[in-house]
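Can you keep this structure in mind? I'll have questions shortly.
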Amino acid sequence: MKKTTEGAFYTREYRNLFKEFGYSEAEIQERVKDTWEQLFGDNPETKIYYEVGDDLGYLLDTGNLDVRTEGMSYGMMMAVQMDRKDIFDRIWNWTMKNMYMTEGVHAGYFAWSCQPDGTKNSWGPAPDGEEYFALALFFASHRWGDGDEQPFNYSEQARKLLHTCVHNGEGGPGHPMWNRDNKLIKFIPEVEFSDPSYHLPHFYELFSLWANEEDRVFWKEAAEASREYLKIACHPETGLAPEYAYYDGTPNDEKGYGHFFSDSYRVAANIGLDAEWFGGSEWSAEEINKIQAFFADKEPEDYRRYKIDGEPFEEKSLHPVGLIATNAMGSLASVDGPYAKANVDLFWNTPVRTGNRRYYDNCLYLFAMLALSGNFKIWFPEGQEEEH
């Protein structure tokens, strides 16, 4: 895939799209700080982070009243980007204490849903959590250094987790989270289909540098496989991706998840961050232009579930603020596109969500705020900061 822009991995420079589109540095930094405070502070209307005792904390899915590996891994990524080791360690400690599975077919993975008291709702994992845990742990190691005691030996924990993701089931029970032949991430380990929003090639590029040596080629190949997969999973005219898709990219609608809905929103954000970190391509710019064009004539209060060809359902979006955030974050891949600024402005003028469905929206909101302000960074090992 021919790159049309350089990425921050090579330049060590991060675009601040807010600034490029006319916002002042002071108001941008204030907004980032305020967004963090709304999610991790004391405002009961907007907060999603809760502390337990002296050394534990969790992010609550406020709509489902559970704690998910999605949110916990997101929280760790947010904390390392914001330089909050205290909160990172609380979340990781809660995760290891309550979610990590040491026996059974999924030993080495994390239970995807728990109650706030730590009781497991499920003994199965969801791979989008594991991939975010792994990179957040590497970044923590590189930013703060590894701790001497488990589970705060961050880089060792990350490598161990990625080893399990690739090799689970070799010579015993269990399943890998990636199909080892086509290098594509699965929706859950025991099935052979995918979720386009799980594909994070920009993460796998970094895993190919920092994972166990024997798996580095696998991760490099996974990055390329995911970039190619997104081309066939996103609709050629609308740019919309389904929540579940088969390995050939076609929607998997066996259980009603073959349409553009909540999970799908993350695809635009992921493409944007991949372009920011590793450089954009003609395809990534066009893909974001298509998504932004599709929503250009739609009001957020009328966002719906859509077939990927754009046909709307009656059902309204559950997370319109999240969709505004991800479409804006996509602008990192299409900075000069006809809708890039309008999407960033719409996001800037949209407040953090309140109410019981706020968790997912506000996670996507903070990621977009970080990315669009140049604050969603790759944290390199000491000594590699200047290497190209």
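Every residue number used here counts from 1 along the chain in the order it is shown.
Placement of Cβ uses the backbone N, Cα and C atoms for every residue, glycine included.
Residues or ranges marked as active site, proton donor by Swiss-Prot on the basis of similarity to another entry: GLU70. Summarising the annotation, Swiss-Prot assigns active site, proton acceptor to ASP263. Quoted from Swiss-Prot, the note on mutagenesis experiment GLU70 to Ala is: Activity is 0.01% of wild type. In Swiss-Prot, the entry for mutagenesis ASP128 to Ala states: Activity is 0.4% of wild type. The structure shown retains the original residue. Among the sequence features in Swiss-Prot, the mutagenesis site TYR198 to Phe is noted as follows: Has high levels of glycosynthase activity. Reduced hydrolase activity. As a published mutagenesis entry, ASP263 to Cys or Asn appears in Swiss-Prot alongside the note: Has high levels of glycosynthase activity. Reduced hydrolase activity. Here the residue is the original one, but Swiss-Prot notes a mutagenesis experiment at this spot, ASP263 to Ala: Activity is 0.02% of wild type. Has glycosynthase activity. Swiss-Prot documents ASP263 to Gly, Leu, Pro, Ser, Thr or Val as a published mutagenesis change and attaches the note Has glycosynthase activity.
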List the Cα distance (Å, whole number) between TYR198 (mutagenesis position) and ASP128 (mutagenesis position).
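Per the Cα atoms, TYR198 (mutagenesis position) and ASP128 (mutagenesis position) stand 5 Å apart.
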If you measure GLU70 (mutagenesis position) to ASP263 (mutagenesis position) at Cα, how many Å is it?
11
Select one residue from GLU70, ASP128, ASP263: among these mutagenesis positions, choose the one with the most other Cβ atoms within 10 Å of its Cβ.
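Of the mutagenesis positions GLU70, ASP128, ASP263, the most buried by Cβ count within 10 Å is ASP128.
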Measuring Cα to Cα, how many Å separate ASP263 (mutagenesis position) from ASP128 (mutagenesis position)?
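About 11 Å separate the Cα atoms of these two residues.
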Taking the Cβ of TYR198 (mutagenesis position) as the centre, how many other Cβ atoms fall within a 10 Å radius?
23
